[in-house]
Amino acid sequence: MQASRARLFKEYKEVQREKVADPDIQLICDDTNIFKWTALIKGPSETPYEGGVFQLAFSVPEPYPLQPPQVRFLTKIFHPNVHFKTGEICLDILKNAWSPAWTLQSVCRAIIALMAHPEPDSPLNCDSGNLLRSGDVRGFNSMAQMYTRLAAMPKKG
């Protein structure tokens with residue numbers, strides 16, 4: 001457990017240095033538990049998520065970095081690789097393709113890349129996956145933009 005705490009503390013210091021370098025990601029460590037983190041990520045440009053800010057919850061296991069963190073969306077998102085109700089993310093690096101070389105920051109970058117390039121053939125949200133697999137990109141974009149407006153954009157007024 002000491003090794004994982006040391007690694008997370010190192011990542012925490014790195015995140016403090018990276019704040020200006022990577023304005024699309026804001027990682028925040030829980031004040032009382034270094035194994036709990038949240039992230040705010042900006043929706044990638046030229047996607048239906050553009051303009052949205054999405055909150056992620058990280059639960060880091062004690063054997064980290066030998067085991068991947070559990071990550072889920074707290075913000076509702078219409079995406080084939082994200083379970084609509086639980087926010088669970090289907091991403092290989094969070095499962096069998098994990099490597100200790102990954103950091104919480106690089107996991108956020110991978111999630112942003114997944115947002116820009118969905119994998120409709122391994123869906124956790126079948127409705128959005130079916131829209132993309134059937135070629136209805138317009139329908140998918142419309143739904144994704146609607147949920148981005150409703151859940152990931154600041155309310156006006």
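Cβ coordinates are placed from backbone N, Cα and C, and glycine is handled just like the others.
None of the listed substitutions appears in this model.
Per Swiss-Prot, these features apply:
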type	residues	note
ACT_SITE	C90	active site, glycyl thioester intermediate
DOMAIN	3-153	domain 'UBC core'
MUTAGEN	P123 to L	In pex4-1; reduced peroxisomal function and loss of response to indole-3-butyric acid
C90 (active site, glycyl thioester intermediate) has how many other Cβ neighbours within 10 Å of its own Cβ?
17
Express the distance between the Cα positions of C90 (active site, glycyl thioester intermediate) and P123 (mutagenesis position) as a whole number of Å.
8
